[in-house]
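S.K.: Below is one structure. I have some questions about it.
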Amino acid sequence: MKVIMTTKVDKASMNIMQKLIENFGFKETELKFDGNPVYKKDDMVILTTNDEMIYYDYLDREIEKQLSFKPEIIAFASRHSSKQKLPALTTHVTGNWGEAMYGGKDESFAIAIPSAMKLALLKMNELNDLGWTVCYEATHHGPSELEVPSFFIEIGSSEEEWVNDRAGEIIAETIVYVLDNYENSKFKVALGIGGGHYAPKQTKRALNSDLAFGHILPKYAQPVSRDVILKAINRFHEKVEAIYVDWKGSKGETRQLAKSLAQELGLEFIKD
């Protein structure tokens with residue numbers, strides 16, 4: 001089963017859920033998760049919780065405990081908040097390059113699924129008739145303690161956008177498309193290094209080439225140790241083939257570390 005995760009405390013999440021039910025034929029079942037109705041269509045279920053999803057470590061175990069199945073993948077339908085209030089449609093994997101400020105554990109990562117995130121980016125970009133930004137975000141916040149692949153897909157960045165009907169429709173359609181197609185998609189998988197939080201160069205590369213990013217280490221989280229980068233590389237569902245560096249958007253020691261790791265691991269080194 002493929003899981004679409006939502007929460008009652010998030011207006012964007014509820015907007016996306018409503019559009020999934022209205023437009024894509026999800027039907028209420030007799031099952032409950034965290035006390036809320038479970039909706040199902042084919043091999044997909046919508047689950048709803050009552051608190052912020054970023055703190056839901058071990059969600060996969062909880063699903064197994066309550067519903068007796070292990071998810072193949074979890075798509076978290078969520079809001080994105082930023083001070084700039086940039087209208088945006090974003091996707092990213094979760095985890096913490098350093099201290100865990102917002103869920104998850106320190107220096108710990110969820111399992112990235114680059115093919116799903118790339119398909120999400122491409123589909124959001126294709127459907128985006130709002131004129132909003134479509135982008136990756138760097139790896140940040142929780143949950144980090146999940147043993148199945150997952151990704152967040154978000155509407156940003158203020159209440160006005162969270163409740164926007166068209167944004168809800170775009171994300172709902174994107175999620176269904178991604179869950180239907182990610183298993184049959186083959187891209188060149190890369191760890192991304194450098195740039196700001198919205199990973200502009202990685203986003204551009206993913207939209208215009210066969211590169212698909214999983215974990216992305218932004219400049220503001222640098223430097224990190226070799227061990228932390230290796231930890232992130234080991235938390236990809238698909239085999240990492242390249243390390244990509246936004247050269248100007250990275251600190252000197254991180255550039256060199258990325259270069260030597262690529263050599264050591266036999267990965268392609270892409271300098272942009």
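Cβ from N, Cα, C; glycine included.
Although substitutions are noted, the structure shown does not include any of them.
Looking at Swiss-Prot, the entry for mutagenesis of Ser78 to Ala says: Reduces deacylase activity. As a published mutagenesis entry, His80 to Ala appears in Swiss-Prot alongside the note: Reduces deacylase activity. Quoted from Swiss-Prot, the note on mutagenesis experiment His92 to Ala is: Reduces deacylase activity. Swiss-Prot gives this note for the published mutagenesis Glu137 to Ala: 10-fold decrease of deacylase activity. Annotation of the mutagenesis experiment His140 to Ala in Swiss-Prot: Loss of deacylase activity. Here Swiss-Prot describes His141 to Ala as a published mutagenesis experiment; the accompanying note says: No effect. According to Swiss-Prot, the mutagenesis experiment Trp162 to Ala carries the following note: Increases deacylase activity. Under the heading of mutagenesis, Swiss-Prot lists His197 to Ala and annotates it as follows: Increases deacylase activity. For the mutagenesis of Tyr198 to Ala, Swiss-Prot gives this note: No effect. The structure shown keeps the original residue.
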S.K.: What count of other C-beta atoms do you get within 10 angstroms of the C-beta of His197 (mutagenesis position), across all chains shown?
M.R.: 18
S.K.: Please report the DSSP secondary structure of Tyr198 (mutagenesis position), reduced to three states.
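M.R.: In three-state terms, Tyr198 (mutagenesis position) counts as coil.
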S.K.: Quick one: pull the CA-CA distance for His140 (mutagenesis position) versus His92 (mutagenesis position), whole Å only.
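M.R.: It is 8 Å, counting Cα to Cα.
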S.K.: Return the residues near Trp162 (mutagenesis position) by Cβ distance under 8 Å, restricted to its own chain and a separation of at least 6 in sequence.
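M.R.: The list for Trp162 (mutagenesis position) reads Asp10, Lys11, Ala12, Asn15, Arg79, Ile155, given in order along the sequence.
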S.K.: Distance check, please: Cα of His80 (mutagenesis position) against Cα of Glu137 (mutagenesis position), rounded to an integer number of angstrom.
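M.R.: Each residue's Cα considered, His80 (mutagenesis position) and Glu137 (mutagenesis position) end up 10 Å apart.
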S.K.: Test of understanding: give the count of other CB atoms lying within 10 angstroms of the CB of His141 (mutagenesis position).
M.R.: 22
S.K.: Rounded to the nearest angstrom, how far is the Cα of Glu137 (mutagenesis position) from the Cα of Tyr198 (mutagenesis position)?
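M.R.: It is 5 Å, counting Cα to Cα.
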S.K.: Using Cβ-Cβ distances, find the residues under 8 Å from His92 (mutagenesis position) that belong to the same chain and are at least 6 apart in sequence, listing them in sequence order.
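M.R.: Long-range Cβ contacts: Met117, Tyr136, Glu137, Ala138, Thr139, His140, Phe151, Phe152, Glu154, Ile216.
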S.K.: Could you round the CA separation between His197 (mutagenesis position) and His141 (mutagenesis position) to a whole angstrom and send it over?
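M.R.: That comes out at 12 Å between the alpha carbons.
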S.K.: Taking only the Cα atoms, work out how far Ser78 (mutagenesis position) lies from His141 (mutagenesis position), in Å, as a whole number.
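M.R.: About 13 Å separate the Cα atoms of these two residues.
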